[in-house]
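**Student:** Pulled from Swiss-Prot, these are the listed features:
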type    : residues          : note
BINDING : ASN7, ASP8, GLU11 : divalent metal cation binding site
MUTAGEN : ASP8 to Ala       : Able to bind to the agr promoter, but fails to repress spa expression or to activate RNAII transcription; when associated with A-11
MUTAGEN : GLU11 to Ala      : Able to bind to the agr promoter, but fails to repress spa expression or to activate RNAII transcription; when associated with A-8
MUTAGEN : TYR18 to Ala      : Reduced binding to the spa promoter. Able to repress spa and aur expression
MUTAGEN : LYS23 to Ala      : Able to bind to the spa promoter. Fails to repress spa and aur expression
MUTAGEN : LYS28 to Ala      : Able to bind to the spa promoter. Able to repress spa and aur expression
MUTAGEN : GLU29 to Ala      : Reduced binding to the spa promoter. Able to repress spa and aur expression
MUTAGEN : ASP88 to Ala      : Able to bind to the spa promoter. Fails to repress spa and aur expression
MUTAGEN : GLU89 to Ala      : Able to bind to the spa promoter. Unable to bind to the spa promoter; when associated with A-90. Fails to repress spa and aur expression; even when associated with A-90
Amino acid sequence: MAITKINDCFELLSMVTYADKLKSLIKKEFSISFEEFAVLTYISENKEKEYYLKDIINHLNYKQPQVVKAVKILSQEDYFDKKRNEHDERTVLILVNAQQRKKIESLLSRVNKRITEANNEIEL
């Protein structure tokens, strides 16, 4: 994923404002928080059958309680299963089966489509 460098305060404000509009759109239209969206995107981007919660927290730029809450909600909505490691109770594993991965990919596909539509609606 290519990230464009921001050259000045005007570009920064413009990008942050635009990102905030998209975050709002995702929350409103798909009924998920941006932290939940970030967790699902991480899982989609890293095709594994299991993930360590600690790795997800370290990768995302959110505080641990925010990610833990997002993971709990997503687990309750059957986007994945969450369990404690049998050998180390402190370690939380996120397990994704084929059906759950399909559910994640379907949601992210709908979000991507909506972002494309929003690009045509929002004045950049």
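Don't overthink the numbers, they just go from 1 along the chain as shown.
Cβ coordinates come from backbone N, Cα and C, glycine included.
Substituted residues are absent from this model; it holds the original ones throughout.
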**Student:** Would you list the other residues of this chain near divalent metal cation - those whose C-beta lies within 8 angstroms of the C-beta centroid of ASN7, ASP8, GLU11 - in sequence order?
**Tutor:** ILE6, CYS9, PHE10, LEU12
**Student:** Can you tell me the CA-to-CA distance separating ASP8 (mutagenesis position) and LYS23 (mutagenesis position), as a whole number of Å?
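**Tutor:** That separation, Cα to Cα, works out to 22 Å.
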**Student:** Report, in whole Å, the straight Cα-to-Cα distance of GLU11 (mutagenesis position) from TYR18 (mutagenesis position).
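**Tutor:** Given the Cα positions, TYR18 (mutagenesis position) is 10 Å from GLU11 (mutagenesis position).
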**Student:** If you count other C-beta atoms within 10 angstroms, which of the mutagenesis positions LYS23, LYS28 is the most crowded?
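**Tutor:** Compared across LYS23, LYS28, the most Cβ atoms within 10 Å surround LYS23.
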**Student:** Using C-alpha atoms only, work out the spacing between LYS28 (mutagenesis position) and GLU11 (mutagenesis position) and round it to an integer in Å.
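**Tutor:** So the alpha carbons of LYS28 (mutagenesis position) and GLU11 (mutagenesis position) sit roughly 26 Å from each other.
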**Student:** Count the Cβ atoms, other than its own, that fall within 10 Å of the Cβ of ASP8 (mutagenesis position), considering every protein chain shown.
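**Tutor:** ASP8 (mutagenesis position): 8 neighbouring Cβ atoms within 10 Å.
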**Student:** Which secondary structure state does DSSP assign to ASP88 (mutagenesis position), in the simple three-class scheme?
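**Tutor:** In three-state terms, ASP88 (mutagenesis position) counts as coil.
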**Student:** Give me the non-local Cβ neighbours of GLU29 (mutagenesis position): same chain, 6+ apart in sequence, Cβ-Cβ under 8 Å, ordered along the sequence.
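**Tutor:** The list for GLU29 (mutagenesis position) reads ARG114, given in order along the sequence.
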**Student:** How many whole Å apart are the CA atoms of GLU89 (mutagenesis position) and GLU11 (mutagenesis position)?
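**Tutor:** Cα to Cα, GLU89 (mutagenesis position) and GLU11 (mutagenesis position) are separated by 46 Å.
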**Student:** Is any of the recorded positions ASN7, GLU11, ASP88 within 10 Å of LYS23 (mutagenesis position) (Cα-Cα), and if so, which, in sequence order?
**Tutor:** none
**Student:** Return the residue, from the listed mutagenesis positions GLU11, ASP88, GLU89, with the maximum count of other C-beta atoms within 10 angstroms of its C-beta.
**Tutor:** GLU11
**Student:** Give me the Cα-Cα distance between ASN7 (divalent metal cation binding site) and ASP88 (mutagenesis position), rounded to a whole Å.
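**Tutor:** The Cα atom of ASN7 (divalent metal cation binding site) is 46 Å away from the Cα atom of ASP88 (mutagenesis position).
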**Student:** Around the C-beta of ASN7 (divalent metal cation binding site), how many further C-beta atoms are within 10 angstroms, looking at every protein chain?
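**Tutor:** There are 8 of them.
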